[in-house]
Each structure stands twice: as C-alpha cells, then as structure tokens.
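Asks: Pasting the relevant annotations from Swiss-Prot:
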VARIANT   G15 to E  In strain: B3
VARIANT   G65 to A  In strain: BBK-1
BINDING   D107, E109, E151  Mg(2+) binding site
VARIANT   D195 to E  In strain: A13 and B3
VARIANT   E216 to A  In strain: BBK-1
Amino acid sequence: MKIYGVYMDRPLSAGEEDRMMAAVSAEKREKCRRFYHKEDAHRTLIGDMLIRTAAAKAYGLDPAGISFGVQEYGKPYIPALPDMHFNISHSGRWIVCAVDSKPIGIDIEKMKPGTIDIAKRFFSPTEYSDLQAKHPDQQTDYFYHLWSMKESFIKQAGKGLSLPLDSFSVRLKDDGHVSIELPDGHEPCFIRTYDADEEYKLAVCAAHPDFCDGIEMKTYEELL
C-alpha cells in the first residue's frame, strides 16, 4: 500500500498546467476546461497525475500512455493493470491518493464549523450516540473523523450511493484503532486514520490491516 499526497501551496503555473493537460485524456481536459474555478481544475489535474505517476513508477509505464476505465458504480480503474487498485480524494488544498493490490478507499475532509447537524440524517444510531457523547468542543473534530472514515469505507466498497451511510457503523477508539460494524454479507475490511493537517481529517479503508506508515508527499515537479 502507498498513500501519496500533494498540498497546493500555490496555483499551478501556466506551464505546469499545460504540461499536465497534455498528459491527461481528452475527456479529462474537457472536464477541466468546464470548471468555473481554476483551483477545481488544478485539483482534478493533480489527482489524475498522482495516479499516473504512481502507476508509471510501479510498472515502468509512460504516464501519458495510461488509459482509465470506469466500473459499474463510477469508480475509476486502469484496465491494463487489473492488480492495481487506487482511489483519490481532495478537499481544500489537499489532494491524496491511495494505491494497493486490493480494493481501497481514501477520503480527506477539510473541517468546517456548524456542520454536525447533518449527522442525525446520515449516521447510524451508534455513531450519532458516540458523537453526542463527546464534549461540545470535540464534536466537530469527531464528526469529521466519522465522515472521512465512512466515506473511505464506501469508496473501498466501490458501490457508490447504493450503500447507505447508515447501513454500517464506525467508531474511532481512544487508542486510535477503528472498529467497524459491517453490513450483512460485506467482505472484511479495515480503516486507519492519518494526520495530514490540523484542519483536515484523513482516513483509508483497505481489505487488509497492513497499512503504510504515512503519506508520501509529492511536488508539482514530480508529477510532470
């Protein structure tokens, strides 16, 4: 397993954007051109290039020659590399990517105040009870731990919104370990949280417990 990250401390330069646009597919270029905000296009480009760079490094490929497909529920994959599973997430200034030999999910969330009201609608009764039991000063922090863990689980399962958020429960214990109450018939999986930034929560869900130790940071130059 590998986790790669890029922190956007500045916008892409015109030259960097042009080189990345030249490496991605025509469909991705068109998607980037349709974004109203340039930073959204840059996040999309960087996420695409993170995957290309990871695949190229692992398999000795030309990054620009990699083609992507889409599974039934919209999860991207590389048809030529059936043993390479990956997932991308971005929020705020962060773009992260997880790569493994088995299905994997990753989610990063920038924390914002005043968002925990949606917990009762989307979280399981167990999760909502855990959240309510936290001190008010800790509730936003724990809410985003729950949200990122649940999103990583759904992305690992690869079933999109067909898997309701309240159909399973996750719990972050005081020692940092995560317990999961799985939906009926679901394959075993494991979740770990990572420290990316004090303003963000990051979680990875994998089919095995052998997580990597941390995030391997990449610069714009390393993606070109």
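Every residue gets a Cβ built from N, Cα and C, even glycine.
Just the original residues are modelled here, none of the noted substitutions.
What you are looking at is a predicted structure, and each value in this text was computed from that prediction instead of being measured.
Tell me about the setting of these features in this model.
Replies: Under DSSP, G15 (variant position) is assigned to a helix (H, G or I) in the three-state scheme. Counting every protein chain shown, the Cβ of G15 (variant position) has 9 other Cβ atoms within 10 Å.
Counting only same-chain residues six or more apart in sequence, none has a Cβ lying under 8 angstroms from the Cβ of G65 (variant position).
Cβ neighbour count for E151 (Mg(2+) binding site): 20 (other Cβ atoms within 10 Å of its Cβ, all protein chains included).
Cβ neighbour count for D195 (variant position) (all protein chains, 10 Å cutoff from its Cβ): 10. In the three-state DSSP classification, D195 (variant position) falls within coil.
Around the Cβ of E216 (variant position), the same chain contributes K2, I3, Y4, G5, each under 8 angstroms and 6 or more positions distant in sequence. In the three-state DSSP scheme, E216 (variant position) is classed as strand.
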Asks: Using C-alpha atoms only, work out the spacing between D107 (Mg(2+) binding site) and G15 (variant position) and round it to an integer in Å.
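Replies: With the alpha carbons as reference points, the distance is 29 Å.
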Asks: Could you round the CA separation between E109 (Mg(2+) binding site) and D195 (variant position) to a whole angstrom and send it over?
Replies: 12
Asks: Taking only the Cα atoms, work out how far D195 (variant position) lies from G15 (variant position), in Å, as a whole number.
Replies: 32
Asks: Which residue, of the binding-site residues D107, E109, has its CB surrounded by the fewest other CB atoms within 10 A?
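Replies: Looking at the binding-site residues D107, E109, the Cβ with the fewest others within 10 Å is that of E109.
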